[in-house]
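Student: The structure is given below, and queries will be raised subsequently.
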Amino acid sequence: MSFDGFTDATEAQVTRAISDSWMEEFRERTDTEVIVVGGGPSGLVAAKELAERGVDVTIVEKNNYLGGGFWLGGFLMNKVTVRDPAQRVLDELGVPYEESDEAEGLYVADGPHACSALIKAACDAGAKIQNMTEFTDVVLREDDRVGGIVMNWTPVHALPRELTCVDPIAVESDLVLDATGHDAVVLSKLSERGVLDVNGIEHAKEHNTGMDKTADGEYGAPGHDSPGHDSMWVSESEDSIVDATGVVHPGVVASGMAVATAHHLPRMGPTFGAMLLSGRQAAQSCLDELGRDAPDVSISGPAPADD
């Protein structure tokens, strides 16, 4: 088998191809229907469901990678669990899984397979991604309705103040989905601005020094404990999070662990069914808020067809 070589392209042509394509897409995304802040499992599911129904949706993710904690289960083990009926999302994604001997309706899948399949599904549906981009503030309108977000490149945050002063930019949207996990950064900013009382954050202020932080006052990595939500209780947590997913402030919907912080609900640890189904519930909430004439999102999904 012979190889005839690649086609010719200069370095400048490669650079222009990248920058022109990125800028064209970015300009289109400065005013969109839904901005999903956080590209973890709940945010990806919500973006996928919305994009499949023709909603213009952009995911803003502060890391270089998507997926949040969905790549791994607990304790650096790369197996993830879901409980019935969330395995139907894995069926839809084509991700294999096995039922555990530990409990009926408890399923185990490979984290990298499940996470990469979900990322692909969101991209294939038409969701656009702005990664390495950090949420820094909200755009407010009349009556404190949120009308978009303020954002900056993630590396800017890591630079010492003496070395840089880089203003952020703002993008507008009809809705913002806080899918940022334990820290609930969109809700935290609204609380900081004094326009929203967030149960979990108020509890943290009363009983702790504040939201979970590491050195130098920075937020901890995804998966760290947070006084914004309650302690671990798998069965109570997952049901409660899906039930409480929805609008939390005019222009803002919350999903996933951000819901636990919003309502001071228990955490569920390394099981992901609530993240997946909360994403679906959040997508339906967004459709309702937008008034879109689109097929409803089935929260638990149709039962798999019989063989």
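Yeah, the Cβs are placed from backbone N, Cα and C, and that goes for glycine too.
So, quick note: what you're seeing has the original residues, none of the substitutions.
Swiss-Prot feature annotations, pasted as is:
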{"type": "BINDING", "residues": "Ser42, Glu61, Lys62, Gly69, Asp167, Met257", "note": "NAD(+) binding site"}
{"type": "BINDING", "residues": "Asp167, His182", "note": "Fe cation binding site"}
{"type": "BINDING", "residues": "Arg267", "note": "glycine binding site"}
{"type": "MUTAGEN", "residues": "Cys165 to Ala", "note": "Not able to trans-complement the deletion mutant of this gene"}
Student: In Å, rounded, how far does the Cα of the residue listed as 'glycine binding site' sit from the Cα of Gly69 (NAD(+) binding site)?
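Tutor: Between the alpha carbons of the residue listed as 'glycine binding site' and Gly69 (NAD(+) binding site) there are 14 Å.
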Student: What is the separation, in Å, between the Cα atoms of Cys165 (mutagenesis position) and Met257 (NAD(+) binding site)?
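Tutor: Rounded to the nearest whole number, the Cα-Cα distance is 32 Å.
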Student: Any idea what DSSP makes of Ser42 (NAD(+) binding site), helix, strand or coil?
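Tutor: In three-state terms, Ser42 (NAD(+) binding site) counts as helix.
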Student: Which chain-mates of Met257 (NAD(+) binding site) that are at least 6 residues away have a CB under 8 A from its CB, listed by sequence?
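Tutor: Same-chain residues close to Met257 (NAD(+) binding site) (Cβ under 8 Å, separated by 6 or more) are Ser42, Gly181, His182, Ala184, His229, Ile241, Arg267, Met275.
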Student: Tell me which of the binding-site residues Glu61, Asp167 sits in the most Cβ-dense spot, judged by other Cβ atoms within 10 Å.
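Tutor: Counting every other Cβ within 10 Å of each candidate, the maximum falls on Glu61.
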Student: Ser42 (NAD(+) binding site) has how many other Cβ neighbours within 10 Å of its own Cβ?
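Tutor: Ser42 (NAD(+) binding site) is surrounded by 36 other Cβ atoms within 10 Å.
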Student: Cβ neighbours within 10 Å, counted over all protein chains: which one of the binding-site residues Lys62, His182, Arg267 has the most?
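Tutor: Ranked by Cβ atoms within 10 Å, first place goes to His182.
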Student: Going by DSSP, give the three-state secondary structure for the residue listed as 'glycine binding site'.
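Tutor: The three-state answer is strand.
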Student: Counting other CB atoms within 10 A of each CB, which of the recorded positions Gly69, Cys165 comes out lowest?
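Tutor: Among the recorded positions Gly69, Cys165, the lowest count of other Cβ atoms within 10 Å belongs to Cys165.
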Student: DSSP three-state call for Cys165 (mutagenesis position): helix, strand or coil?
Tutor: coil
